[in-house]
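Here the structure is laid out as structure tokens; the discussion comes afterwards.
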Amino acid sequence: MADFEELRNMVSSFRVSELQVLLGFAGRNKSGRKHDLLMRALHLLKSGCSPAVQIKIRELYRRRYPRTLEGLSDLSTIKSSVFSLDGGSSPVEPDLAVAGIHSLPSTSVTPHSPSSPVGSVLLQDTKPTFEMQQPSPPIPPVHPDVQLKNLPFYDVLDVLIKPTSLVQSSIQRFQEKFFIFALTPQQVREICISRDFLPGGRRDYTVQVQLRLCLAETSCPQEDNYPNSLCIKVNGKLFPLPGYAPPPKNGIEQKRPGRPLNITSLVRLSSAVPNQISISWASEIGKNYSMSVYLVRQLTSAMLLQRLKMKGIRNPDHSRALIKEKLTADPDSEIATTSLRVSLMCPLGKMRLTIPCRAVTCTHLQCFDAALYLQMNEKKPTWICPVCDKKAAYESLILDGLFMEILNDCSDVDEIKFQEDGSWCPMRPKKEAMKVSSQPCTKIESSSVLSKPCSVTVASEASKKKVDVIDLTIESSSDEEEDPPAKRKCIFMSETQSSPTKGVLMYQPSSVRVPSVTSVDPAAIPPSLTDYSVPFHHTPISSMSSDLPGLDFLSLIPVDPQYCPPMFLDSLTSPLTASSTSVTTTSSHESSTHVSSSSSRSETGVITSSGSNIPDIISLD
């Protein structure tokens with residue numbers, strides 16, 4: 001009967017995982033909530049379980065609670081041991097070993113409080129025996145077999161404190177533990193030699209004392225992980241922790257990013273005086289943490305790159321085999337890939353690769369630059385492949401020999417294409433041919449005679465949407481022999497450098513050779529010059545008489561001198577034809593306008609003015 005009660009208490013203390021293991025061992029259903037699992041296990045026990053099931057229950061219980069009270073026969077001994085355990089007041093006992101044995105916690109529990117272990121033991125005297133044998137909380141091992149992940153930028157020189165469990169010693173939420181360690185003279189010498197003074201009185205060390213915290217799990221190498229409400233003091237001085245990382249979504253508690261802690265600046269660099277570390281944290285149900293202290297040497301990205309090169313370059317045949325595997329036709333697939341294009345630009349720096357690198361775990365051929373990748377992880381160690389966003393640890397990096405050959409063979413291309421047989425060819429950009437548009441457009445040419453041309457096009461009513469081009473710089477005889485399409489007459493205004501008289505309005509054929517054009521419909525020419533920008537209103541040309549060569553029209557028109565251009569027109573030297581009319585004013589301080597219109601001759605009229613350095617050219621196309 002006593003064995004039954006003992007087994008019943010053991011089963012009642014099991015968690016869901018232990019209950020599932022027990023029911024699975026007995027061949028019972030192990031799905032459902034904890035209450036259902038517990039009822040099945042107790043029913044299994046009452047119905048008379050086999051000795052093998054009883055042995056399994058005791059095995060699970062010993063695994064669940066490795067250290068429990070064997071009995072309460074000597075209650076006075078338990079009381080005295082508990083009182084002596086809780087009475088420790090000094091944070092560090094004098095007989096502590098230097099190699100990391102911690103002292104008792106500074107927080108104590110009142111012996112007769114209802115929540116204290118002693119009170120619970122005293123109150124159990126009048127209760128049944130199975131209630132007195134309730135197990136105590138599990139105590140994790142002092143030095144668990146915890147392995148931390150290697151840090152590529154640090155070489156471990158020595159272990160100062162082996163991984164030690166942060167044991168919960170009371171029922172209070174906030175716990176505190178103390179650890180001590182000492183440095184040897186050789187370790188102190190190495191730290192002092194590596195010291196570098198920075199601006200502002202700061203000091204930097206390449207040989208560092210490094211504190212690491214992680215979960216006390218032995219299943220796999222652990223990453224750095226901090227408990228909640230962590231507070232670290234080194235030799236009584238508060239150590240600044242990294243800032244909180246932004247939460248992934250609202251409603252989740254912020255956590256600090258896990259990383260090793262460099263406590264060298266707070267360590268006593270002496271072999272005669274030990275160093276003390278105080279760690280306080282908030283306990284969590286189901287989570288135990290471990291701490292350790294190491295002496296490490298910090299490395300740079302250049303050192304890691306040199307080590308990566310010393311590992312050697314991977315044979316190009318491995319990459320060719322991977323290419324053939326990717327381009328091998330799948331008989332079940334309707335789409336077959338016959339070629340594979342790969343860029344020679346680094347996805348990190350957007351520049352040409354210099355040291356092509358990728359991880360062995362990656363399935364893609366695209367490489368990234370090893371130097372840039374190491375520099376990026378030196379600033380913020382993430383070790384994520386920039387191509388596929390998967391883990392790419394330093395230990396899995398390789399230098400691709402095939403890409404090394406490609407980069408050495410062609411230095412002027414940024415992309416290549418792999419064929420099915422593993423060969424490759426460069427992908428050079430195609431030069432687009434310059435195509436001349438079939439639709440004509442207005443063309444402006446500058447020459448020695450025309451310094452600043454400006455063309456104005458007047459279209460006829462018959463072809464308002466059609467725009468023709470007149471090239472004023474063509475001097476070859478081939479243009480004269482061919483009959484170009486019909487063009488309209490143009491009037492050019494240019495500055496004559498060798499004019500014998502200054503300020504004279506002259507009409508002369510242009511020295512620029514132009515194609516012959518046909519006459520323009522008179523209806524297309526405006527009857528007056530009011531459409532053009534002139535500083536005064538004038539009389540229509542048709543109403544002027546050709547026998548008035550010396551009449552000054554400006555004296556008859558009231559004009560404000562400040563709006564007149566500074567042109568001095570003295571004489572008129574141009575032949576008059578039957579269909580053209582010329583009006584010349586010879587005022588020395590006034591302005592005049594010369595208009596030439598011809599319907600029977602294909603020539604250009606040039607109005608020359610030396611009063612301004614910038615000529616105005618009007619092309620009527």
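Cβ from N, Cα, C; glycine included.
None of the noted substitutions appears here; every position holds its original residue.
Remark: secondary structure over the domain 'SAP' (11-45) totals 25 helix, 0 strand, 10 coil, with classes taken from DSSP. Residues annotated as domain 'SAP' in Swiss-Prot: 11-45.
According to Swiss-Prot, the domain 'PINIT' annotation covers 134-299, on the basis of sequence analysis.
One entry in Swiss-Prot concerns the mutagenesis experiment CYS362 to Ser or Ala. Its note says: Loss of MDM2 and TP53 sumoylation and of autosumoylation; no loss of JUN- and TP53-binding. In the three-state DSSP scheme, CYS362 (mutagenesis position) falls into the coil class.
The annotation Zn(2+) binding site is assigned in Swiss-Prot to CYS362, HIS364, CYS385, CYS388. Shown in sequence order, CYS385, VAL387, CYS388, LYS390, ALA392 are the residues of the chain, 6+ apart in sequence, with a C-beta less than 8 angstroms from the C-beta of CYS362 (mutagenesis position).
What Swiss-Prot notes for the published mutagenesis of VAL467 to Ala is this: Reduces affinity for SUMO1.
For the mutagenesis experiment VAL469 to Ala, the note given by Swiss-Prot reads: Abolishes binding to SUMO1.
Among the mutagenesis entries in Swiss-Prot is ILE470 to Ala, noted as: Abolishes binding to SUMO1.
The note that Swiss-Prot attaches to the published mutagenesis LEU472 to Ala is: Abolishes binding to SUMO1.
Among the mutagenesis results in Swiss-Prot, THR473 to Ala has the note: Reduces affinity for SUMO1. The residue drawn here is the original one.
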- Message: Quick check: which same-chain residues outside CYS362, HIS364, CYS385, CYS388 lie with their CB within 8 A of the centre of the Zn(2+) site CB atoms?
- Response: ARG358, ALA359, THR361, THR363, GLN366, VAL387, ASP389, LYS390, ALA392
- Task: Could you work out which of the binding-site residues (CYS385, CYS388) has its C-beta surrounded by the smallest number of other C-beta atoms within 10 A?
- Result: CYS388
- Task: Give me the non-local Cβ neighbours of HIS364 (Zn(2+) binding site): same chain, 6+ apart in sequence, Cβ-Cβ under 8 Å, ordered along the sequence.
- Result: ARG358, VAL387, CYS388
